[in-house]
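Swiss-Prot has this to say about the protein:
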| type | residues | note |
| --- | --- | --- |
| MUTAGEN | D66 to K | Prevents the interaction with c2 neutralizing antibodies |
| MUTAGEN | N145 to D | Loss of N-glycosylation; when associated with D-322 and D-338 |
| MUTAGEN | N322 to D | Loss of N-glycosylation; when associated with D-145 and D-338 |
| MUTAGEN | N338 to D | Loss of N-glycosylation; when associated with D-145 and D-322 |
Amino acid sequence: MIIPFHKKFISFFQIVLVVLLLCRSINCDSRHVFIRTELSFIKNNVPCIRDMFFIYKRELYNICLDDLKGEEDETHIYVQKKVKDSWITLNDLFKETDLTGRPHIFAYVDVEEIIILLCEDEEFSNRKKDMTCHRFYSNDGKEYNNSEITISDYILKDKLLSSYVSLPLKIENREYFLICGVSPYKFKDDNKKDDILCMASHDKGETWGTKIVIKYDNYKLGVQYFFLRPYISKNDLSFHFYVGDNINNVKNVNFIECTHEKDLEFVCSNRDFLKDNKVLQDVSTLNDEYIVSYGNDNNFAECYIFFNNENSILIKPEKYGNTTAGCYGGTFVKIDENRTLFIYSSSQGIYNIHTIYYANYE
C-alpha cells in the first residue's frame, strides 16, 4: 500500500485518522502504520560535500565537511545546529588540528556527550603503523575540548574506512565505540575470514586496542566493497555497505544483520532489502521494525519509504524557490522508537526534513 502525501500543512491527527480508517477498510495485513507529517526546509550557506546528522539533547546537529577546491584549497569541518530554518555554524573542528587533507570522521553520540574523532586518511595500502586522530569532546554541543590520540592500526591495517555517526554498542555490560572497516577487494580466498573487522574503545574513544570479530561468509571475490557503516540500535549490530565494479559503478547495496555469538564475536548474514528499479538509501528501525528508504533508479525526483516491507510512502520533493527538486542522500535520523526524521538534499544548499511517526492500530 503506497500512501502519497504532497501537502505541506496537514495535521498529525488528521493523517492518523485517515490512515487508520483506510487500513481498516481494506483489511491491511500489517498491524503497523507509519505516516509522514509536516515538511520543513533548512537552508545552508556552507557548500557541504558530506553531511552527518545526529540528535543531541532533542536538537538536530550536522557535521558538515566543506572541502571544495578553490583558490584557498582549504578543508573545513563544521559542527552545525538547526535553528529555525537554517544551519548555524558553532565550530570549525578541522582548524584546531594539524591534519592535512580530508580526514576520516567518526562521531559518537551518547545521552550526555558528543565525541568526534578526526583521523588522518591515507590509502589503506600506504597506511602507517599508527593513525593520528584528534578527539573532540563536548557536553553541550557548542564547546569542544581537543586532544590528540594515536591509534595502533594493526587491527584495521588493510581495511577501507568510511566516516559515520554511531551510538555506543553494549557488549556484556560494557559500552564500546567502534571503528569498522572492510577489505576493499580480494582476488583469491586467503581463508582469513576477516573481511569485515572493528576495533573498539571502552573508554569513550581515548584508547583503541580491542578487536571485534565479524564473521561474514557472503563476501565475494573479484568485486569492490566500500562505504561500510555500522548501525547500532538497542544494542543490535548491523552493517550497510556498497558493492560494485568500482566506486562509480555500484552494482548492489548490502545490509547485513549480526548476532552476538560469544565474547567479542558476531555472526552476520545478508538481509534482503533490494527492490526492482529502486536504489537503497538508508535503513533504520522503529519499535523493532525496519524502516527503509529508496531512491527511484531512473528518477531521483521520487523516493520511497517502506515500513515492515509492506506499507510505503511516496515522496516527491517539493521545490524551494525556482530550483530543480530531487531526493538526494536520503538519511534517517532517529529521535526515539516512535519518531524519526528523514532528511535529504533537494537542491544545492536546501535540505528537506520529513517527520515520520510510528503508530499501531487494532
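Using the three backbone atoms N, Cα and C, a Cβ is placed for every residue, glycine included.
Nope, none of those substitutions made it into this model, it's the original residues.
The Cβ of N145 has fewer other Cβ atoms within 10 Å than any other of the mutagenesis positions N145, N338. Within 10 Å of the C-beta of D66 (mutagenesis position) we count 18 further C-beta atoms, all protein chains included. In the three-state DSSP classification, N338 (mutagenesis position) falls within coil. Of the recorded residues, N145 (mutagenesis position) and N338 (mutagenesis position) place their C-alpha atoms 33 Å from one another.
Cα to Cα, N338 (mutagenesis position) and D66 (mutagenesis position) are separated by 33 Å.
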